[in-house]
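What Swiss-Prot says about this one:
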{"type": "DOMAIN", "residues": "347-454", "note": "domain 'SH2'"}
{"type": "MUTAGEN", "residues": "Y52 to F", "note": "No effect on pre-BCR down-regulation"}
{"type": "MUTAGEN", "residues": "Y96 to F", "note": "Fails to induce pre-BCR down-regulation, leading to splenomegaly and leukemia"}
{"type": "MUTAGEN", "residues": "R373 to L", "note": "Abolishes binding to CD79A and SYK"}
Amino acid sequence: MDKLNKITVPASQKLRQLQKMVHDIKNNEGGIMDKIKKLKVKGPPSVPRRDYALDSPADEEEQWSDDFDSDYENPDEHSDSEMYVMPAEETGDDSYEPPPAEQQTRVVHPALPFTRGEYVDNRSSQRHSPPFSKTLPSKPSWPSAKARLASTLPAPNSLQKPQVPPKPKDLLEDEADYVVPVEDNDENYIHPRESSPPPAEKAPMVNRSTKPNSSSKHMSPPGTVAGRNSGVWDSKSSLPAAPSPLPRAGKKPATPLKTTPVPPLPNASNVCEEKPVPAERHRGSSHRQDTVQSPVFPPTQKPVHQKPVPLPRFPEAGSPAADGPFHSFPFNSTFADQEAELLGKPWYAGACDRKSAEEALHRSNKDGSFLIRKSSGHDSKQPYTLVAFFNKRVYNIPVRFIEATKQYALGKKKNGEEYFGSVVEIVNSHQHNPLVLIDSQNNTKDSTRLKYAVKVS
């Protein structure tokens, strides 16, 4: 019955019973902990005494003195504090700072000789070099370009150095040589420019050589040679070269003056005959004379006479401009020959249109039946068309004419195509060899031989 009653007890009552049991356990544990605290020694638990410290600080010192030795407090207050602070200030600061100062000086010194590594005297003046190194970078930044130009002029500086034999003075001169020669170089670079105008004045001296008219041809080349040797002389030598052809032009127009007073047509032929003679002279002469003579012709209007002269020569020489009409004649002759060969053939339909040709092949209704007709476009590159019948379809194959080789080929231009000397050869070849037929609509290929010739009624 007791078990049944316990089962039937509602859950709320069970929870209340559990809460009471937990509360009782906590109360019992609290009593046990209080008993343990009373049994403990007052000395060791320092933390609870600090939390509940109600006594004076004097009592606390007495408690520490009773539990622990007095030797632990004295070294912290007197001996250890003094001994720990003093050595840190004396030994640590003095011994650690000097070495980095020495290393910095060692790093600076090797960098200086690299800037002047080519000079040997700088090694003895390493101590004096650092102050100069600070002043040098300001100046060499911009004159570095001129200093490179100064490298070509060390001779004047070398002449000044032997004048001062003592070595300590050489060091001072080396330092001065790095700054002063920059100014000297500017002066030395300007002096040649000042000296250059006198040779410019000598240029007209070359013009005086033109006085002898016969030797003017020989004197003109040296002026050009001098212009090639020096870049400054080019602009000035070209100026005297221009007036030099003027006297030559004065001599040579004498010949056109003889031709100009005779403008009539019969004399024009004489003028044409006289032209090749100076042309041959120009070929034998130098190119420089050609350039001088070229400006002489336009005022005399000789090229006007030269233009009508070559016009009749072009058709004679067979130039490409005139070849067009001449090639048309051989084309017509070849077509006439082809027509003569094709007229007697049973498969040649002549000027038959496409519709009538296809109707004739459909009436025959035989695979391999064919005929050849003239192309409807009347194109010289595609003069004929081969019409073939196979599998109830009619194929129109163009016959191309190749002007370069004067041969014939079937279809569009392709690699490995066959060439024939005439249309008759095409028919004879494909009567024994199959002809490939391509249907562009269905993308199909067939082949047949030309077996049955068809006539158009």
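A Cβ is built for glycine as well, from the same backbone N, Cα and C atoms used for every other residue.
Those substitutions? Not in this structure, it's all original residues.
Regional average pLDDT for the domain 'SH2' (347-454) in the model is 88. For R373 (mutagenesis position), the same-chain residues lying six or more positions away in sequence with a CB closer than 8 A to its CB are Y348, A349, G350, A351, C352, D353, R354, A357, Y384, T385, V387, V456. According to DSSP, the secondary structure content of the domain 'SH2' (347-454) in residues is 21 helix, 43 strand, 44 coil.
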